[in-house]
Amino acid sequence: MARHVWQAGRFEIGLDKPKIMGIVNLTPDSFSDGGVYSQNAQTALAHAEQLLKEGADILDIGGESTRSGADYVSPEEEWARVEPVLAEVAGWGVPISLDTRRTVIMEKALALGGIDIINDVAALNDEGAVELLARQADTGICLMHMQGLPKTMQINPKYQDVVGEVARYLKARSAECIAAGIAPQRIILDPGFGSGFGKPLQHNIALMRHLPELMAETGFPLLIGVSRKSTIGELTGEANAAERVHGSVAAALASVARGAQIVRVHDVKATADALKVWEALGINL
């Protein structure tokens, strides 16, 4: 499988070279930054601008924490967090991704305009989500694997074959989308790394080592989001998420070396610099 373009709203994102998705968290309980960018829209917008300057190709904006044990956030609160930021960045002329699992939030954002990608940790399982996206002509979609819900997904997760189970799940979700009329070139897949998505350390390592097989089995490009997650903390011994930059960059490079086309990261400059050197040296990890 060698697909070189991701149809994402107003953009055709080339996948011949790895792309960086910069994370803009608007959640006060974010595991990675403690909610520092959720204080007000201007703080979040300044952060988004900085990510673009540092080399982000895509901005991913989200208003609901999906960390392990995250508390419930109402749709009204989620929309109140993301709407003022989405309204502003929609006119920036860069690919904008909305990180949400709720159909009602997707619908409001798409009506607002300027939203190119729906990045859904629940793989469009919310009622009406597939049908809503099927009615859109070009909106890009990222379908992610998650076991359970954010509040409970790390309570005794079980897999017999994590790579096979993730592949089968994502194949089934993408097949449902295509059957509903969503063009395959609009779809990209995310295996869902981290304890926050129902996978302990050994399962995350297995998934990372078998990314080529996962991509071959599903037939779609991959987006990898492992930045600052507990997996990195467990491997490095770093309890503070903000101090997991070096491990996160290493994981991003390993992802790209194994075929991932997009990496979703908090630390854009460090990742962009590492990718520049890696590409220039032609390293095959």
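Each Cβ is built from the backbone N, Cα and C atoms, and glycine gets one as well.
Some features that Swiss-Prot has for this protein:
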DOMAIN    18-276  domain 'Pterin-binding'
BINDING   Asn25  Mg(2+) binding site
VARIANT   Val36 to Ala  In strain: BT490 / Serogroup B / Serotype 15, 952 / Serogroup B / Serotype NT and 3976 / Serogroup B / Serotype NT
VARIANT   Gln42 to Arg  In strain: 3976 / Serogroup B / Serotype NT
BINDING   Thr66, Asp99, Asn119, Asp190, Lys229, Arg264, Val265, His266  (7,8-dihydropterin-6-yl)methyl diphosphate binding site
VARIANT   Ser68 to Pro  In strain: BT490 / Serogroup B / Serotype 15, 952 / Serogroup B / Serotype NT and 3976 / Serogroup B / Serotype NT
VARIANT   Ala137 to Thr  In strain: BT490 / Serogroup B / Serotype 15
VARIANT   Gln147 to Arg  In strain: BT490 / Serogroup B / Serotype 15
VARIANT   Lys151 to Glu  In strain: BT490 / Serogroup B / Serotype 15 and 952 / Serogroup B / Serotype NT
VARIANT   Ser174 to Ala  In strain: BT490 / Serogroup B / Serotype 15 and 3976 / Serogroup B / Serotype NT
VARIANT   Ser230 to Arg  In strain: 952 / Serogroup B / Serotype NT and BT490 / Serogroup B / Serotype 15
VARIANT   Ser255 to Ala  In strain: BT490 / Serogroup B / Serotype 15 and 3976 / Serogroup B / Serotype NT
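Positions of Swiss-Prot features highlighted on the structure.
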residue : record                                                  : contacts (Cβ under 8 Å, 6+ apart)
Gln42   : variant position                                        : none
Asp99   : (7,8-dihydropterin-6-yl)methyl diphosphate binding site : Asp60, Ile61, Gly62, Gly63, Glu64, Asn119, Asp120, Val121
Ala137  : variant position                                        : none
Ser174  : variant position                                        : Leu143, Pro184, Ile187, Leu189, Thr218, Phe220
Asp190  : (7,8-dihydropterin-6-yl)methyl diphosphate binding site : Asn119, Cys142, Leu143, Met144, His145, Leu222, Leu223, Ile224, Gly225, Arg264
Val265  : (7,8-dihydropterin-6-yl)methyl diphosphate binding site : Ile20, Met21, Gly22, Ile23, Gly225, Ser227, Ser248, Ala252, Thr271
Pairwise Cα distance for Thr66 ((7,8-dihydropterin-6-yl)methyl diphosphate binding site)/Asn25 (Mg(2+) binding site) [Å, integer]: 11
Protein Cβ atoms within 10 Å of Ser255 (variant position), excluding its own: 25
Minimum Cα separation from the residue listed as 'Mg(2+) binding site', reported as the residue among recorded positions Gln147, Ser230, Ser255, His266 that achieves it: His266
Between His266 ((7,8-dihydropterin-6-yl)methyl diphosphate binding site) and Ser230 (variant position), the C-alpha gap once rounded to whole angstrom: 14
Among the (7,8-dihydropterin-6-yl)methyl diphosphate-binding set Thr66, Asp99, Asn119, Asp190, Lys229, Arg264, Val265, His266, as the record gives it, the longest Cα-Cα distance in Å: 18
Rounded Cα-Cα span from Gln147 (variant position) to Ser230 (variant position), Å: 16
C-alpha spacing of Lys229 ((7,8-dihydropterin-6-yl)methyl diphosphate binding site) relative to Ser255 (variant position), in angstrom: 14
Cα separation, Gln147 (variant position) to Lys229 ((7,8-dihydropterin-6-yl)methyl diphosphate binding site) (Å, whole number): 16
